[in-house]
Structure formats: structure tokens, C-alpha cells
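Asks: Have a look at this one before I ask anything.
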Amino acid sequence: MRKLTKMSAMLLASGLILTGCGGNKGLEEKKENKQLTYTTVKDIGDMNPHVYGGSMSAESMIYEPLVRNTKDGIKPLLAKKWDVSEDGKTYTFHLRDDVKFHDGTPFDADAVKKNIDAVQENKKLHSWLKISTLIDNVKVKDKYTVELNLKEAYQPALAELAMPRPYVFVSPKDFKNGTTKDGVKKFDGTGPFKLGEHKKDESADFNKNDQYWGEKSKLNKVQAKVMPAGETAFLSMKKGETNFAFTDDRGTDSLDKDSLKQLKDTGDYQVKRSQPMNTKMLVVNSGKKDNAVSDKTVRQAIGHMVNRDKIAKEILDGQEKPATQLFAKNVTDINFDMPTRKYDLKKAESLLDEAGWKKGKDSDVRQKDGKNLEMAMYYDKGSSSQKEQAEYLQAEFKKMGIKLNINGETSDKIAERRTSGDYDLMFNQTWGLLYDPQSTIAAFKEKNGYESATSGIENKDKIYNSIDDAFKIQNGKERSDAYKNILKQIDDEGIFIPISHGSMTVVAPKDLEKVSFTQSQYELPFNEMQYK
């Protein structure tokens, strides 16, 4: 039994937990005030959307892009329509003429140019996003028409402009010295909520924007409340101090499967899950020259040591489906099957022997040239499911004669390691439905992505060039075939081991309607939600 379950049982026995019989005063007050208060393990951070210090779920309430990516493709948002030149290098956007920033400043072509130029001033920071390297210039054609010129054709351009950041819009009056790369004075966007009171590491209020250009929010306020994951978040939801939780963009799941079930069983809450949004994976660092993971045969062996079916069923409680390939088939251009290695310990053992790592008579750990087969794995300590998976894999690796040292760190530290290459193995995830496949594939060769992980591939330059070429292809079938070829080579290298197809989980009051999802695991349409 989990620690949380034991804690809950003791509190229930002592009568300290409120029961779900309609007597939860905290929930009733929030409904009356048309308010949601969600639990989060981290402060919302810096709400400047042109850098990466803030919570994307919070930023998406404040800021908006030119276009929206939906299950039916790219749709208008701040741009009511657009034209693309025959050579695919010029995008002309025709803007809405009824939009204002939260500070009253009109949203127009000049504001669009200033914002995109501001993002481009810091383009090294955005190199993981291919379009940032291709924007040549932005021209104002008239008050509500703007022209975006690329250095070369790039088919995913609109999809990348539709992302929650960085190509979203801040009031030019908030710029510092005419730009945003060194911060902004305030956080005025065009979205359905305005940032209200923000108490660092405690809470942040997002108040309804009564002057919003689109359909106004049915909620008066959404509040983010900072607290530890686990018992604290669970009890807060039980008492009605908070009444909403979701798998956030920092990789954390504040509530584990036991607490989700208990909250639902009270009758006060509903639990909803999205379609597959991304792929949870194990990244094996081919560039770690001082470790056995630099050996392709060892990486392939590790691929046969991951029992994704057992992980999905027993650790993830069936909430996520086993991932047999890096991208699910609901991802754009991924209309093919490419099964990765199956769980097979005998095959793993054979590959380790082939790589020269032998089991000795006096040790359970394999050795080669007098050196033990030892690896370090990193997981997000804010994710209880990652911790459980790490512990499970530690036991599996031990069976194979590998000493696996597991380390829990913050999501920020994990991201730093991904960039620096200071890891043997780590848990990570694909960029997500809104971004993929282009963003994760582009990240295979980017410093801020997985360049360190792929740097040990013998023919990496050839693969990197294939990636650049694929992004120029306008024909859908040809582009899909190009992606398939790239992914086949990457899978053969054993660097990205898919585990499960992750979805977004929401816990909401039972009487909250229109709880839905977008194409992104990084945002929720709070403005559409309403109480019965």
C-alpha cells in the first residue's frame, strides 16, 4: 500500500477528511464565486512568453498566437485569414481589427512586427524551434496586414506559429528598451484572462477579461495555488481549499492513481483524460563516451529490458497505453507502424554478452576490462510515476547484471542535463501533439534538445541533413516517408525507448461542465468551462 493510501486511511479513521456528501463548504463557495483553484507544485514563474521561465498553462490564459492548431487543422485566431506564396516562403496575415491588449493598446500589424522581431532578437534561445532559424523579416503592409518572410519554404510554419510560446503577443508598452529579451514591465496579452495578484511561491490569480474580443469566460477567476505533490495536494482537494488539478507542463503529476480514485469516489469530483498527447520515453545518451551507453549494442540491449506492458498496467494503472513506437498514429504525418524492440530479457542478455560485458563468478554485476557495468538514471522527482518506473527498471537491470543508480531531480535540472549531456539515461517525453513530429525530430540535432543524446551516432551528420531536408517537403506523403526513414535510423540506434503514450489528466468538480482539451498538453481552455 502506498504512503498516501496509509495516510488517507488514518485521517479517515480520525474523521479529519470531509466526505463527499454535498457538505464541502470550500467547493460550494468556489462554485458560487465561479472560481477554480488548481494545485501546482511550482510557482507560475516569469510570465514573459518570449522566454521559457513561466508555466505554459498559465501563460496560455493571458497570451494568444496568430492561429490555432486544432484536431481539424490550423484555424484563425488573432489572424482572421492568411495567404501563402507559391514558393512557400511568404505568409501574409490579415488581422482581426477588434482586438486590444489588456492595457487597452490596440492589437495591429505594428504590434505583431514588434513582437516577432523581439522573439528573433533572442533566436538562439529558440533554436529548438525550426521556424526561429528561418524567419528573414516581418513587414507591415497596412494597419491590419502583416507579411512574414522565410529564408526557405518550411511546411510546419503555421503549426509552430500556433504554439503557446514564443510567437504570442505582449503589449508593446510592456517592452523594456523596445524588446522583451531582458524582461517585460507587465504581462498584458490579448487572452481571456488577465494576471491579477501574484504571491511568489504561494499563489497567482487570473481574472476574467471583461473586454475580451472573443467569447468571454464563464469563470470569474482561475487561481494557481502552490503546494507539494502527494498528501498536501490530496488533502487540499478533499477539503475544497483547491478544486482542480491537472498534469502540468512541468512534467509533474500532483496526484497519483490512488488519490485520483479516492477523490472520484467522494462524489465531489470527476476525472477526465485526453487523447494521447505525447510519448513518455527513456533517453539513452549515445554521446556519453565514458559509459557503456555509448555502445550501440548496449543501447539495443536496454531496449529489450523495458517491459512497457507491465509499466502501463501496473504502475500507470492502465491510464496510459504502452507505446510501441516513438509517435502515436494520431500525430500529423505519422500514418505508419514502426514497432520498436519488444521486452525480451534473453535477447538483452545475448546483446550484452556480444558487447563484451560478462557476468563473473564472484559478482552479480557484469564486467569488461575490469570495469563494472554501471549507469546513472535521472527522473523528475515531482512525478511519482517516474519514480516508480525508475525503481522497477533498477530491479530489471539488476537481473541483467547492470548496476543502475537512480536519481530524482527537479524538472529544471533534468532539462539542464538534457542540454549538457550529463546523464546516462533519463526519463523524458516527446514535445507533444501540437508540436510533433517536427519539433521532437528537429530536437534530435539541437543543442537545447537531444543533440547530446544523438551525438554518438556514427552517421549523425547524414541523419541531421535528412532532418533538414524533410522539413522542406511540401507533399504530405513524401514528407511522411522522409520522417519514416529518419525514425527507422534513430530507432536502430536505441536512443529513444518509448514507454507509454501520455495523456493529460484533469480532476475537476463534478458539476463543472465543458471540461475539454486542446491539441496541447501544455494548456487548458479554462475560458470555456462553467458550473452547472
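Glycine residues also receive a Cβ, built from the backbone N, Cα and C atoms like all the rest.
Dumping what Swiss-Prot says about this protein:
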- R165, R418, N448: staphylopine binding site (BINDING)
- Y52 to A: Strong decrease in StP/metal binding (MUTAGEN)
- W128 to A: Strong decrease in StP/metal binding (MUTAGEN)
- R165 to A: Does not bind StP/metal. Significantly reduces metal accumulation (MUTAGEN)
- R250 to A: Does not bind StP/metal (MUTAGEN)
- R418 to A: Does not bind StP/metal (MUTAGEN)
- W431 to A: Does not bind StP/metal. Significantly reduces metal accumulation (MUTAGEN)
- Y435 to A: Strong decrease in StP/metal binding. Slightly reduces metal accumulation (MUTAGEN)
- N448 to A: Slight decrease in StP/metal binding. Slightly reduces metal accumulation (MUTAGEN)
- Y522 to A: Does not bind StP/metal (MUTAGEN)
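Map these features onto the structure and tell me what's around them.
Replies: Every protein chain considered, the tally of other Cβ atoms within 10 Å of the Cβ of N448 (mutagenesis position) stands at 16. The secondary structure of N448 (mutagenesis position), as reduced to three states from DSSP, is coil rather than helix or strand.
In the three-state DSSP scheme, Y52 (mutagenesis position) is classed as coil.
A 10 Å cutoff on Cβ-Cβ distances gives W128 (mutagenesis position) a total of 22 other Cβ atoms nearby, all chains included. W128 (mutagenesis position) falls within neither a helix nor a strand when secondary structure is assigned with DSSP, and so counts as coil.
Listed in sequence order, P49, H50, Y52, M56, E59, Y63 are the same-chain residues at least 6 apart in sequence whose CB falls under 8 Å from the CB of R165 (mutagenesis position). In the three-state DSSP scheme, R165 (mutagenesis position) falls into the coil class.
In the three-state DSSP classification, R418 (mutagenesis position) falls within a helix.
W431 (mutagenesis position) falls within neither a helix nor a strand when secondary structure is assigned with DSSP, and so counts as coil. Neighbours of W431 (mutagenesis position), defined as other CB atoms within 10 A of its CB across all chains, total 23.
A simple way to gauge crowding: the CB of Y435 (mutagenesis position) has 29 other CB atoms within 10 angstroms, across all the protein chains here.
The secondary structure of Y522 (mutagenesis position), as reduced to three states from DSSP, is coil rather than helix or strand.
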Asks: Just give me the nearest neighbour of R418 (mutagenesis position) among the mutagenesis positions W128, W431, N448, Cα to Cα.
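Replies: So, of the listed mutagenesis positions, the one sitting closest to R418 (mutagenesis position) is N448.
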Asks: Which site among Y52, Y522 has the most other CB atoms no more than 10 Å from its CB, taking these as mutagenesis positions?
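Replies: When each Cβ's neighbours within 10 Å are tallied, Y522 leads.
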Asks: Of W128, W431, N448, which is closest to Y522 (mutagenesis position) if I measure between C-alpha atoms? They're all mutagenesis positions.
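Replies: Closest candidate to Y522 (mutagenesis position), judged by Cα separation, is W431.
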Asks: Give me the Cα-Cα distance between Y435 (mutagenesis position) and W128 (mutagenesis position), rounded to a whole Å.
Replies: 11
Asks: So for R418 (mutagenesis position), how many other CB atoms are inside 10 Å of its CB?
Replies: 22
